[in-house]
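Among the mutagenesis results in Swiss-Prot, D128 to N has the note: Does not affect the endonuclease activity of the RAG complex. The residue drawn here is the original one. Among the mutagenesis results in Swiss-Prot, E199 to Q has the note: Does not affect the endonuclease activity of the RAG complex. The residue drawn here is the original one. Recorded in Swiss-Prot as a mutagenesis result, D406 to A carries the remark: Reduced interaction with histones. While the structure shown retains the original residue, Swiss-Prot records the mutagenesis experiment D408 to A with this note: Induces a slight reduction in V(D)J recombination without affecting interaction with histones. Y415 to A appears in Swiss-Prot as a mutagenesis experiment; the accompanying note says: Abolishes binding to H3K4me3 without affecting phosphoinositide-binding. According to Swiss-Prot, the Zn(2+) 1 binding site annotation covers C419, C423, H455, C458. Looking at Swiss-Prot, the entry for mutagenesis of M443 to A says: Abolishes binding to H3K4me3 without affecting phosphoinositide-binding. Swiss-Prot lists C446, H452, C478, H481 with the feature Zn(2+) 2 binding site, giving experimental evidence as the kind of evidence. Swiss-Prot gives this note for the published mutagenesis W453 to R: Abolishes binding to H3K4me3 without affecting phosphoinositide-binding. Impairs enzymatic activity of the RAG complex. For the mutagenesis experiment R464 to A, the note given by Swiss-Prot reads: Leads to a strong reduction in PtdIns(4,5)P2-binding. Looking at Swiss-Prot, you'll find the mutagenesis H468 to A noted as follows: Leads to a strong reduction in PtdIns(4,5)P2-binding.
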Amino acid sequence: MSLQMVTVGHNIALIQPGFSLMNFDGQVFFFGQKGWPKRSCPTGVFHFDIKQNHLKLKPAIFSKDSCYLPPLRYPATCSYKGSIDSDKHQYIIHGGKTPNNELSDKIYIMSVACKNNKKVTFRCTEKDLVGDVPEPRYGHSIDVVYSRGKSMGVLFGGRSYMPSTQRTTEKWNSVADCLPHVFLIDFEFGCATSYILPELQDGLSFHVSIARNDTVYILGGHSLASNIRPANLYRIRVDLPLGTPAVNCTVLPGGISVSSAILTQTNNDEFVIVGGYQLENQKRMVCSLVSLGDNTIEISEMETPDWTSDIKHSKIWFGSNMGNGTIFLGIPGDNKQAMSEAFYFYTLRCSEEDLSEDQKIVSNSQTSTEDPGDSTPFEDSEEFCFSAEATSFDGDDEFDTYNEDDEDDESVTGYWITCCPTCDVDINTWVPFYSTELNKPAMIYCSHGDGHWVHAQCMDLEERTLIHLSEGSNKYYCNEHVQIARALQTPKRNPPLQKPPMKSLHKKGSGKVLTPAKKSFLRRLFD
């Protein structure tokens with residue numbers, strides 16, 4: 001095993017415990033950013049590009065017919081194929097937490113709409129469920145099983161908020177284990193069915209799940225009610241005949257006590273479990289090798305990585321599976337130093353000696369993953385789980401190398417110029433100021449003379465003013481040239497005020513005109 005430190009560009013603030021990674025044809029995409037998406041990347045999905053131990057997050061594109069996909073932390077995700085032999089990969093996303101700490105009960109299906117010049121356009125659709133709809137939750141698992149030429153989703157575990165009748169102001173965000181029900185979900189028709197299995201007595205969350213053909217293995221996990229991490233090992237088998245599906249569960253010996261572990265696949269039938277927690281305040285520093293057979297599973301300890309002192313002394317850690325036996329790890333930065341980063345990141349290669357040369361290039365230059373996940377401090381009740389499919393690994397997949405020249409080189413662009421004598425924008429210390437900014441400062445064009453660009457923040461522009469100027473066609477002048485521009489302008493001619501004529505105060509109004517008939521009547525009246 002080899003451990004390498006990874007540096008991150010300006011988007012490091014987007015990475016937080018609970019994010020997910022999705023792999024589409026060798027390209028990995030980041031999902032679950034911190035906070036709500038900005039205007040510069042309204043989708044909240046980024047290309048997760050690692051080259052020479054440096055990570056860049058580049059905004060992804062969605063088709064016009066896509067639904068809105070909110071950033072979700074600790075969702076259950078898995079890759080999905082219509083059949084076990086299909087080459088078309090989709091990703092299923094269920095549950096998770098929004099930036100407002102609301103829990104989602106929706107199912108989203110992510111797929112590739114088109115791919116042009118290595119630029120991927122996604123399509124996201126929301127699937128409505130009927131039947132026994134799972135309650136909103138996070139920290140659970142979802143896997144896909146294949147039986148008799150059909151496929152079905154298997155959802156289990158997780159945590160949810162207390163029932164509305166029990167939630168109070170003081171305990172509004174208190175969570176509890178979901179009931180230990182197993183849900184079968186038909187992604188084609190949107191039907192969900194709940195199964196109660198006697199072998200599953202306690203609710204679990206942040207466990208490890210592995211799917212192989214018609215079987216799902218559940219390892220470890222944490223029970224919030226008893227605050228223990230039992231050495232669980234369950235085998236859930238699903239049979240899909242023409243009629244009603246058959247679901248059975250078997251308790252197997254030889255489990256491990258772990259929660260929030262990271263799972264990566266090193267071979268068709270071999271997985272490595274890294275990280276997680278074995279006690280409330282104790283990280284699990286050993287690694288386990290999981291070998292799957294037709295009806296068997298074996299778990300054994302393997303070589304322990306040469307952890308750095310920062311990782312050893314860190315109270316929490318989190319990460320995700322990058323694929324090809326590589327794991328992405330993160331630990332909190334040192335808050336004692338003024339210029340310390342929020343997090344430090346590493347890549348851990350678990351099976352470098354078994355990879356081909358092409359796969360080694362993939363591990364060095366481009367992250368890859370079959371299934372996502374993350375962890376976070378257990379004392380904050382924020383753990384995560386991972387799931388993987390034994391049939392999803394393909395060591396011979398061709399990787400389409402990403403062309404760095406397709407992107408703009410930020411070092412030669414004019415974003416980091418000194419726009420005015422009081423400009424203090426520096427590439428090393430700059431942080432986003434406007435909601436429209438992501439990794440570059442917002443600029444506006446000054447129309448004085450031949451014209452030049454200035455930073456909107458240096459001009460003290462309000463965000464609504466900046467948006468108004470960018471949408472319209474009015475000329476803008478910077479603070480240094482605005483007085484010169486005003487002096488050169490010809491003042492507009494103001495038309496004279498038109499005063500309404502005043503009525504004469506002594507003018508008598510016109511009297512009433514009496515007709516001859518009325519005059520004759522009045523004469524006879526007074527005579």
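Note that Cβ sites are derived from N, Cα and C of the backbone, with glycine treated the same way.
The recorded positions in question are H455, H468, H481, and the one with the fewest Cβ neighbours inside 10 Å is H468.
In this structure, the C-alpha atom of H452 (Zn(2+) 2 binding site) lies 14 angstrom from that of C458 (Zn(2+) 1 binding site).
Reduced to three states, the DSSP call for D128 (mutagenesis position) is coil.
Among the recorded positions D128, E199, W453, R464, H468, H481, the ones whose Cα sits within 10 Å of the Cα of C419 (Zn(2+) 1 binding site) are W453. Spatial neighbours are here defined as Cα atoms within 10 angstroms of one another, and by that definition the neighbours of C478 (Zn(2+) 2 binding site) among the recorded positions D128, E199, C423, W453, H468 are W453. Between the listed mutagenesis positions, namely D128, E199, the fewest other CB atoms within 10 angstroms of a CB are found at D128. For the recorded positions shown (H452, R464), fewest C-beta neighbours within 10 angstroms: R464.
Nearest in space to D128 (mutagenesis position), taking C-alpha to C-alpha distance over the binding-site residues C423, C446, H455, C458, H481, is H455. Classification of H468 (mutagenesis position) by DSSP places it within a helix. The two recorded residues C423 (Zn(2+) 1 binding site) and Y415 (mutagenesis position) have their Cα atoms spaced 12 Å from each other.
Put simply, W453 (mutagenesis position) is 19 Å from R464 (mutagenesis position) when counted between their Cα atoms. Using CA atoms as reference points, the recorded positions E199, Y415, C446, H468, H481 were checked against H455 (Zn(2+) 1 binding site), and the closest is Y415. Note: the Cα of E199 (mutagenesis position) and the Cα of C458 (Zn(2+) 1 binding site) are spaced 64 Å from each other. Working note on the mutagenesis positions Y415, W453: by count of other C-beta atoms within 10 Å of each C-beta, Y415 ranks first.
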